[in-house]
Amino acid sequence: MNEKNIKHSQNFITSKHNIDKIMTNIRLNEHDNIFEIGSGKGHFTLELVQRCNFVTAIEIDHKLCKTTENKLVDHDNFQVLNKDILQFKFPKNQSYKIFGNIPYNISTDIIRKIVFDSIADEIYLIVEYGFAKRLLNTKRSLALFLMAEVDISILSMVPREYFHPKPKVNSSLIRLNRKKSRISHKDKQKYNYFVMKWVNKEYKKIFTKNQFNNSLKHAGIDDLNNISFEQFLSLFNSYKLFNK
């Protein structure tokens, strides 16, 4: 994604009142180190530096980097990096959290990047509401990949009126909490295969008819359109047993 396309997709929240309402749902303290995805004009960055130990803002737009630095001139616990988040290398040897009001058009790429390429223990993102709902939909491959690594929660609605320019849809503040991976390293490839066959409804490629019926019964599934992640893991574990 080049700089021009990302700039044209940005929607800013600048009202102190609205920012404060969002920040009340984010667990931060003076010991936290934060990576901010897209500092924009620095309005959220300012709130973060006042609450946290250190903030690293990653912003692809050079002009917005300067705007953010000027807004934070009275603070020294931050740095603004003029980089593309999709190319950024997160540290592997320190504790940190991530916050971002991320562009709608690259939300999937960003969320994959930060879940699979960072070690952040808590991630807070403002995303399009429909996208947030898809992250909780076990009929979606992205949701099934993410749920193996993080617990996903929708914390609050963020009305479209908060933004400028005003988008056509509302947004949500979501939280991703890191957990011990539910899939062992040796099973990752097998899990990826199972997920893709499942979401494409290619059941015959992963189960015989009897295996499928027994697996559904063992998982307590009555409706294929309404299964929990735990039930999905039960299906995957059955698949592994049948394919030792």
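Placement of Cβ uses the backbone N, Cα and C atoms for every residue, glycine included.
Cβ neighbour count for Asn11 (mutagenesis position) (all protein chains, 10 Å cutoff from its Cβ): 18. In three-state terms derived from DSSP, Asn11 (mutagenesis position) belongs to neither a helical nor a strand segment and is classed as coil. Quoting Swiss-Prot on the mutagenesis of Asn11 to Ala: Reduces activity about 3-fold.
The S-adenosyl-L-methionine binding site annotation in Swiss-Prot covers Asn11, Ile13, Gly38, Glu59, Asp84, Asn101.
According to Swiss-Prot, the experimentally introduced change Asn101 to Ala is described as follows: Decreases affinity for S-adenosyl-L-methionine 4-fold. Reduces activity by 90%. The Cβ of Asn101 (mutagenesis position) lies under 8 Å from the Cβ of Asn11, Phe12, Ile13, Ile37, Gly38, Gly40, Phe44, Leu125, Ile126, each of which sits 6+ residues away along the same chain.
One mutagenesis experiment named in Swiss-Prot is Tyr104 to Ala, and its note says Loss of activity. Of all Cβ atoms in the protein chains displayed, 16 besides its own lie within 10 Å of the Cβ of Tyr104 (mutagenesis position).
In Swiss-Prot, the entry for mutagenesis Thr108 to Ala states: Decreases affinity for S-adenosyl-L-methionine 8-fold. Reduces activity by 99%. The structure shown retains the original residue. Less than 8 angstroms from the CB of Thr108 (mutagenesis position) sit Phe131, Leu142, each of them six or more residues away in the same chain. In the three-state DSSP scheme, Thr108 (mutagenesis position) is classed as helix.
Long-range C-beta contacts of Arg112 (mutagenesis position), restricted to its own chain and to partners at least six residues apart, with a cutoff below 8 Å, comprise Leu142, Phe145. In Swiss-Prot, a mutagenesis experiment is listed as Arg112 to Asp, annotated with the note Decreases affinity for S-adenosyl-L-methionine 5-fold. Decreases affinity for RNA 6-fold. Reduces activity by 99%.
While the structure shown retains the original residue, Swiss-Prot records the mutagenesis experiment Arg112 to Ala with this note: Reduces activity by 90%.
Listed in Swiss-Prot as a mutagenesis experiment, Lys133 to Ala is described as follows: Reduces activity by about 80%. In sequence order, Ile154 constitute the residues six or more apart from Lys133 (mutagenesis position) in its chain with CB-CB distances below 8 Å.
Following the DSSP three-state reduction, the secondary structure of Arg134 (mutagenesis position) is helix. The Cβ of Arg134 (mutagenesis position) lies under 8 Å from the Cβ of Arg140, Leu142, Ala143, each of these being in the same chain and 6 or more residues away along the sequence. Annotation of the published mutagenesis Arg134 to Ala in Swiss-Prot: Decreases affinity for S-adenosyl-L-methionine 7-fold. Decreases affinity for RNA about 4-fold. Reduces activity by over 99%. May severely impair protein folding; the original residue is retained in the structure shown.
Recorded in Swiss-Prot as a mutagenesis result, Arg140 to Ala carries the remark: Decreases affinity for S-adenosyl-L-methionine 7-fold. Reduces activity by about 85%.
For the mutagenesis experiment Pro165 to Ala, the note given by Swiss-Prot reads: Decreases affinity for S-adenosyl-L-methionine 6-fold. Reduces activity by about 96%. Other Cβ atoms within 10 Å of the Cβ of Pro165 (mutagenesis position), summed over all protein chains shown, number 7.
Annotation for Lys166 (mutagenesis position): same-chain Cβ neighbours under 8 Å, separated by at least 6 residues, are Asn11, Arg160. Here Swiss-Prot notes a mutagenesis experiment, Lys166 to Ala, with the remark: Decreases affinity for RNA about 6-fold.
Pro165 (mutagenesis position) sits 22 Å from Asp84 (S-adenosyl-L-methionine binding site), taking the Cα positions as reference. In this structure, Asp84 (S-adenosyl-L-methionine binding site) belongs to neither helix nor strand by DSSP; it is coil.
A gap of 15 Å separates the Cα atoms of Asp84 (S-adenosyl-L-methionine binding site) and Tyr104 (mutagenesis position).
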